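*Asks:* The following block contains the structure, expressed as structure tokens.
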Amino acid sequence: MNYSTENVSSAALRKRKTLKKSINFSIMIIGESGSGRSTLINTLCGGNSIVPTSSTATQDPFTKKLTLRHENVELEDNEGHKISLNIIDTPNFANSINCDDDFKIIVDFIRHQFDEVLLEESRVKRNPRFKDGRIHVLIYMINPTGHGLSDIDVKFLQHVNNLVNIIPIISKADSLTPKELKLNKELILEDLNNYGINFYKFNEYDYEQDYIDEEIIEYNKYLNSLIPFAIIGANEYRSNPNGSEDEDDILKLRILNKDFKPIDIDNAEINDFTILKNVLLVTHLNEFKDITHDSIYENYRTEALSGKQFQYVNKDSAKQEISESDYLMKEEQIKLEEERLRKFEERVHQDLINKRKELLERENELKEIEKRLLAEGLKFDENGDVVKVHEEESSENEVKVI
């Protein structure tokens, strides 16, 4: 194979190198049992990688505790860009009478990911294999009750408010009539605004940029009009009868069995799933990541380094207090250490000068004493005692001293 510059340009090499790197993207999906979380995950990933918890339940669901289930799926778009999609599922969410423990587990997990990044940033020598586990999007599934948010919905969303990009969706939207769905969306939006819940609003982040694309603005206005997204998941996949392996054809054949009648869930007229998937994995993926790092994490980091006591969450969700000094920037610590060492060296150097000066003064004093003793016919013996000397010895010593 010829690898000359005529066949392989530097731009092509850079593109190949870029395509080899996967984009790390993390989504947490929250919903009560039976809300269709597993179905949504399987539809999002294009396969049955998740077994619904309801199908494996053998005990009273109210005795089960919340667990965080992690799934990783490698996806690739038409241009060859790879996405390492990390999905955190939440089986048994809100199964207990008191849901505070469930809220705490999820909030602790989200905060822990921030703490891990904060600790990594504070290290002088960073880990090149460090994996960023921050949650970029939290999809909250709302049951299709025909009403607004439930008390559990409100309390949980208030717990995670300002900690993550929240996207509310109505699950199993096909159980509502178009009129009921429209009313349900209006009531949910009203509750979100009344309770001060900051759900994700499309394009607010982009408006801060110098360049504004009118087409993008219109598209984002359209997306905002769909919130909360109405989703219908798929529990069965059928191959294309024409034998085509084209992904677009396969997508159109995803169906949901409802009263034994198949529903094409990729039809945007009755289902927002295709739009939601495109938002998550194509059009707004980088925006979710940027907001998570530049806005949400920076606010958390500022609070953590502001001098206030806060809670560091370890992997076991046990908490321990950490003060500001534990998060001092390493550069500041190094400067303080260098200053301390410099002062210590100066003190040692000055002590040596003083000792040398004292020794010289003592030596001169001894010489003067010795001269006076010799003049009087005396001297120091080996024990340091003063004794008389013979006259000739005294003369010789006087000559030596002179």
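Glycine is treated like the rest: Cβ placed from N, Cα and C.
The annotation GTP binding site is assigned in Swiss-Prot to 31-38, 172-180, G233. Feature annotation from Swiss-Prot assigns domain 'Septin-type G' to 21-307; the stated evidence is sequence analysis. For the mutagenesis of S394 to A, Swiss-Prot gives this note: Blocks phosphorylation of Ser-394 and impairs hyphal morphogenesis. The structure shown keeps the original residue. In Swiss-Prot, a mutagenesis experiment is listed as S395 to A, annotated with the note Blocks phosphorylation of Ser-394 and Ser-395 and impairs hyphal morphogenesis.
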*Asks:* Give the number of CB atoms, excluding that of G34 (GTP binding site) itself, located within 10 Å of its CB.
*Replies:* 13
*Asks:* Count the other Cβ atoms sitting within 10 Å of the Cβ of K179 (GTP binding site), across every protein chain shown.
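*Replies:* Around the Cβ of K179 (GTP binding site), 9 other Cβ atoms lie within 10 Å.
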*Asks:* On a count of neighbouring CB atoms within 10 A, which of the binding-site residues A173, L176 is highest?
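*Replies:* The residue with the densest Cβ neighbourhood is A173.
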*Asks:* Specify the secondary structure state of L176 (GTP binding site) as given by DSSP, simplified to three classes.
*Replies:* coil
*Asks:* State the three-class DSSP label for G31 (GTP binding site), counting H, G and I as helix, E and B as strand, and everything else as coil.
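*Replies:* For G31 (GTP binding site) - judged by DSSP and reduced to three states - the answer is coil.
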*Asks:* Near G31 (GTP binding site), which residues of its chain come within a Cβ-Cβ distance under 8 Å, counting only those 6 or more away in sequence?
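*Replies:* Counting only residues 6 or more apart in sequence, the Cβ neighbours of G31 (GTP binding site) under 8 Å are R37, T90, F93, Y140, M141, S171.
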